[in-house]
Amino acid sequence: MNNPWSNFSSAFGCPIQIPKQNSNVPPSLPVPVGVFGVPLRSGCSNQMAFCAPELTDRKPEHEQKVSKRLNDREEDKDEAAACSLDNQYDRKIQPCIDLVDSLRKLDIGNDLMLPAIAVIGDRNSGKSSVLEALSGVALPRDKGVITRCPLELKLKKMTAPQEWKGVIYYRNTEIQLQNASEVKKAIRKAQDIVAGTNGSISGELISLEIWSPDVPDLTLIDLPGIAREAVGNQPQDNGQQIKTLLKKYIGCKETIIVVVVPCNVDIATTEALKMAQEVDPTGERTLGVLTKPDLVNEGTEETVLKIIQNEVIPLRKGYMIVKCYGQMDFCNELSFTSAIQQEREFFETHKHFSTLLDENKATIPHLANKLTDELVGRIIKTLPAIEKQVHDALQQAKKELQKYTQSTHPTVSDKTIFLVGLIKAFNEDISQTMHGKESWFGNEIRLFPKIRREFRTWGVKLLESSAKVEEIVCSKLPKYEDQYRGREFPDFISYWTFEDIIKEQITKLEEPAVAMLNKVIYMVEEKFLQLANKRFANFQNLNNAAQARIGCISDRQATTAKNCILTQFKMERIIYCQDNIYADDLKAARAEGISKDTKIKDLAFGCASRQCPSFALEMVSHVKAYFTGASKRLSNQIPLIILSTVLHDFGNYLQTSMLHLLQGKEEINYLLQEDHEAANQQKLLTSRISHLNKAYQYLVDFKSL
């Protein structure tokens with residue numbers, strides 16, 4: 001006979017070296033140790049999905065197998081070694097599960113993705129019966145939804161004979177339970193307080209801890225059964241509320257999903273399995289549990305077997321089958337041991353399902369072992385990631401706490417240094433913004449690209465004005481010819497006419513330039529205010545001082561910039577250009593000619609003009625030539641004025657003004673006075689850091705086991 005442990009390996013990937021043994025002597029086994037020193041439960045393969053078959057030879061006849069199980073229950077020769085292995089495994093299970101329970105109790109769920117087992121099922125699927133069998137306590141049973149809040153079941157196995165003990169937690173309430181019979185009433189009361197008495201659903205967690213020698217070391221989260229329609233006085237949207245709540249829990253990548261399905265229904269139609277497939281399409285995190293095998297119609301047993309053998313809807317973690325004791329068993333005070341014995345006898349004597357017992361795929365004890373193995377395996381696998389999450393969250397919380405003063409900067413000297421640091425950081429933000437290097441997040445746009453957009457619009461405005469020169473000349477020349485021509489002969493180019501047309505066009509650009517200035521200064525002021533709110537959010541007085549300076553400097557720089565722009569346009573109305581530059585622009589304008597759309601023939605200059613439109617052509621060329629140079633000048637000059645006065649000077653003056661706050665040392669306490677909201681936030685951060693430090697210590701202590 002082959003050594004039964006030859007293929008044995010750790011549940012967490014660590015192979016075991018088995019020494020050669022005499023075939024007639026039970027093997028002496030080393031304890032397999034996985035990651036963080038967790039040994040493998042006896043009888044489990046490295047996949048943690050199937051257990052080693054029993055080693056006794058059995059005859060194929062069903063009657064002989066039943067007789068052998070019921071009348072001759074000899075212990076296997078390897079029981080001693082296996083029991084020793086189980087004991088060492090069990091000593092590691094509880095610390096492993098307690099670790100995650102302790103982390104979850106610290107209320108740092110937003111920082112960590114903790115492994116969990118969530119139990120879901122359609123209404124009347126037998127979900128509550130499975131949980132009752134695992135926990136050994138009766139749960140509330142009402143018409144409609146039984147579980148109306150997420151119920152966390154923390155089962156703690158006691159090694160030495162001790163009295164049963166339980167504790168229920170909800171809304172900062174802790175109630176001690178002295179007897180298992182008190183659980184049902186306590187849960188119903190908690191659900192009524194948390195979710196109300198009208199059958200509503202709540203996402204608030206209720207936690208129940210049970211210590212008993214008859215329970216496995218296991219933590220489960222019982223979720224409301226999926227209801228297709230409301231019952232009684234329940235809200236009509238109960239079904240949707242339940243689905244939303246379930247997706248919140250089973251959608252977490254670290255959650256193992258236990259789907260409870262009755263044997264006497266079409267598994268493909270169950271809502272619970274459909275929801276599990278939505279969030280876990282590969283079935284990697286899902287375990288199916290079939291219930292009510294005693295209600296299977298005769299002739300359909302093979303269909304159930306195919307489901308359990310993963311031939312219908314495959315799941316990576318496979319399927320198990322259980323027969324739970326019902327409410328009547330609780331009423332008759334059927335003991336836990338007797339109920340387990342009855343379930344085992346059912347499978348041992350069943351013509352079709354007895355083989356499942358051989359494969360450890362049936363009964364509540366095997367389900368408990370399976371769930372424990374899966375949870376421990378998930379915990380071990382995610383411990384490095386959890387440790388990193390705790391470390392990162394702790395560093396981030398400490399960084400945020402540095403924004404506050406009361407606990408970290410108690411003395412005036414410390415506060416002065418802290419204020420210097422705050423102002424220095426703010427001034428650095430201003431400097432980075434001035435040079436277009438400020439930090440940004442997500443889809444946020446930096447300030448300089450926003451300003452550049454306005455400058456681009458200004459450039460387009462100048463191009464449009466330049467393009468309209470021909471049309472303007474054609475519309476203005478008749479008026480100047482008829483109303484303003486002096487003693488000059490027709491077709492002579494009038495410099496005064498040329499100058500008036502240029503001045504009029506330049507003046508029209510003054511208003512858009514000032515409008516652009518106002519837009520840009522609003523952007524700059526808004527950005528600087530955002531930076532002040534970011535750096536000084538926890539210090540209202542300091543923030544107010546910064547905002548007052550920003551507003552004052554903004555008004556002053558807006559006036560300065562506007563005066564500079566008006567001065568620039570005043571100079572532009574003095575028609576002047578270097579001869580060589582103008583000559584080049586005129587040459588280019590003459591070469592380009594007048595566009596085909598210009599209707600020179602419609603000009604009414606007099607007889608001579610109508611016969612020869614050269615005067616109009618020449619005037620258009622001169623106006624275009626000058627306006628080309630003026631446009632280039634204004635296209636750069638106005639943005640330079642705005643950048644200089646509204647961005648750079650504004651930023652420099654603001655930085656200097658903020659440094660002046662350091663001169664009044666008697667005002668430091670006033671400036672660093674925290675508002676009520678900031679004080680509360682500081683307390684929350686301090687508490688969060690304390691919890692994260694505890695979490696980190698839990699991880700360190702666990703690794704040292």
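Backbone N, Cα and C define each Cβ position, glycine as well.
None of the listed substitutions appears in this model.
The shown structure was predicted, so the numbers you read here are calculated from the model rather than taken from an experiment.
Some features that Swiss-Prot has for this protein:
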type    : residues                  : note
VARIANT : Trp5 to Arg               : In strain: 16, 17, 25, 7, Black Minorca, Fayoumi GSP, WL-F and WL-N
VARIANT : Phe8 to Ser               : In strain: Black-bone
VARIANT : Gln21 to Arg              : In strain: 25, Black Minorca, Fayoumi GSP and WL-F
VARIANT : Ser42 to Leu              : In strain: 16, 17, 25, Black Minorca, Fayoumi GSP and WL-F
VARIANT : Asp72 to Asn              : In strain: WL-N
VARIANT : Ser84 to Asn              : In strain: WL-N
DOMAIN  : 111-384                   : domain 'Dynamin-type G'
BINDING : 121-128, 222-226, 291-294 : GTP binding site
VARIANT : Ile308 to Val             : In strain: 25, 7, Black-bone, Black Minorca, Fayoumi GSP, WL-F and WL-N
VARIANT : Lys317 to Glu             : In strain: WL-F
VARIANT : Gly377 to Glu             : In strain: Black-bone
VARIANT : Gln505 to Arg             : In strain: Black Minorca and Fayoumi GSP
VARIANT : Ala548 to Val             : In strain: 25, WL-F and WL-N
DOMAIN  : 616-705                   : domain 'GED'
VARIANT : Ser631 to Asn             : In strain: 25, Black-bone, WL-F and WL-N
Rounding to whole Å, the Cα atoms of Ile226 (GTP binding site) and Lys317 (variant position) are apart by 22
Would you kindly give the Cα-Cα distance separating Ala548 (variant position) and Asn124 (GTP binding site), rounded to the nearest Å?
-> 66
Of the recorded positions listed here (Gly121, Lys127, Leu223, Pro293, Gln505), which is spatially closest to Ile308 (variant position) when Cα positions are compared?
-> Pro293
C-alpha of Gln505 (variant position) to C-alpha of Leu223 (GTP binding site): distance in Å?
-> 75
Expressed in Å to no decimal places, the gap between the Cα atoms of Gly377 (variant position) and Pro293 (GTP binding site) is 29
May I ask for the distance between Gly121 (GTP binding site) and Ala548 (variant position), taken between their Cα atoms and rounded to an integer number of Å?
-> 61
Given the binding-site residues Lys127, Leu223, Pro293, state which is nearest to Ala548 (variant position) when distance is taken between Cα atoms.
-> Leu223
Give me the Cα-Cα distance between Pro293 (GTP binding site) and Lys317 (variant position), rounded to a whole Å.
-> 20
In whole Å, how far is Lys127 (GTP binding site) from Lys317 (variant position) when you measure between their Cα atoms?
-> 18
If you measure between the CA atoms of Lys127 (GTP binding site) and Ser631 (variant position) and round to the nearest Å, you get 80
Once near-sequence residues are set aside, which residues in the chain of Leu223 (GTP binding site), 6 or more away, have Cβ atoms under 8 Å from its Cβ?
-> Ala118, Val119, Ile120, Thr147, Pro150, Ile242, Leu245, Leu246, Tyr249, Ile250
What does DSSP give as the helix, strand and coil breakdown of the domain 'GED' (616-705)?
-> 82 helix, 0 strand, 8 coil
Note the mean pLDDT of the domain 'Dynamin-type G' (111-384), expressed as a whole number.
-> 87
Mapped onto three states, the DSSP assignment of Gly121 (GTP binding site) reads strand
Mind giving me a neighbour count for Gly377 (variant position)? Other Cβ atoms within 10 Å of its Cβ, every protein chain shown.
-> 22
